[in-house]
Amino acid sequence: MNRVSFIKTPFNIGAKWRLEDVFLLIIMILLNYPVYYQQPFERQFYINDLTISHPYATTERVNNNMLFVYSFVVPSLTILIIGSILADRRHLIFILYTSLLGLSLAWFSTSFFTNFIKNWIGRLRPDFLDRCQPVEGLPLDTLFTAKDVCTTKNHERLLDGFRTTPSGHSSESFAGLGYLYFWLCGQLLTESPLMPLWRKMVAFLPLLGAALIALSRTQDYRHHFVDVILGSMLGYIMAHFFYRRIFPPIDDPLPFKPLMDDSDVTLEEAVTHQRIPDEELHPLSDEGM
């Protein structure tokens with residue numbers, strides 16, 4: 001058995017088209033929903049804890065549907081449009097396929113791990129007491145559990161109050177828009193010293209959008225700042241991991257070309273990242289001095 005492919009033949013078409021990654025993606029998608037709705041760990045709390053005493057916002061600045069559009073649909077459409085414009089026809093289908101595969105893996109894997117972690121941590125949201133509606137007359141500075149003191153009839157909303165760390169909006173926005181940032185850097189050759197600065201600024205826009213989405217969760221009192229920071233870090237790391245699984249580093253001589261791309265596509269004009277030879281930097285030799 002081959003150590004690389006785990007099959008009897010050393011090479012197969014599935015390696016180039018990353019069929020095993022497609023299978024992993026399907027598993028992540030199927031597991032996401034049940035993982036999120038698992039029973040979270042219910043931590044004890046004080047009814048006079050000011051950090052969980054904020055009002056419950058009935059209207060969110062970025063709800064779940066908007067999050068999916070901003071962090072997954074928009075990056076997907078951007079990749080399809082820009083990729084169709086810039087990519088050479090010899091590898092157009094492959095570059096679009098692998099680019100979208102990497103984005104999907106980054107987004108759904110981040111969502112899976114975020115939901116799994118937040119259910120195990122069970123930290124309370126900033127608006128938890130408004131969700132709980134505790135009975136009146138309870139003593140201060142005393143630990144309580146939700147089942148003992150909460151009077152709300154909305155059990156699903158109450159359980160969601162235990163899912164704050166890390167922030168899913170933050171992790172998923174940085175997973176999708178962070179991946180788009182890396183992808184734009186590679187496709188626009190932003191790390192080449194010959195390219196204008198505006199390319200880097202355009203590539204940076206998705207990160208700005210992700211940051212605004214993440215910060216909106218503190219404005220809605222859905223998350224603490226540490227939840228947003230941890231979620232953003234998780235999403236960014238996952239975006240980088242899955243981007244590098246598909247593409248070379250953004251400072252590679254051919255950063256736009258997928259790693260498994262066997263086409264002969266190269267840059268029309270050579271863009272090198274090599275150091276200038278010392279003799280060009282110091283043309284005067286010892287003999288001429």
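Every residue, even glycine, has its Cβ placed from backbone N, Cα and C.
Not measured: the values here are computed from a predicted model.
Among the mutagenesis results in Swiss-Prot, Arg125 to Ala has the note: Complete loss of DGPP phosphatase activity. The residue drawn here is the original one. For Arg125 (mutagenesis position), the same-chain residues 6+ apart in sequence whose C-beta sits under 8 angstroms from its C-beta are Ile52, Arg131, Asp160, Gly161, Phe162, Arg163, Thr164, Tyr221, Arg222, His223. The DSSP secondary structure for Arg125 (mutagenesis position) is coil.
Other Cβ atoms within 10 Å of the Cβ of His169 (mutagenesis position), summed over all protein chains shown, number 32. Among the mutagenesis results in Swiss-Prot, His169 to Ala has the note: 91% decrease of DGPP phosphatase activity. The residue drawn here is the original one.
Looking at Swiss-Prot, the entry for mutagenesis of His223 to Ala says: Complete loss of DGPP phosphatase activity. Under DSSP, His223 (mutagenesis position) is assigned to coil, being neither helix nor strand in the three-state scheme.
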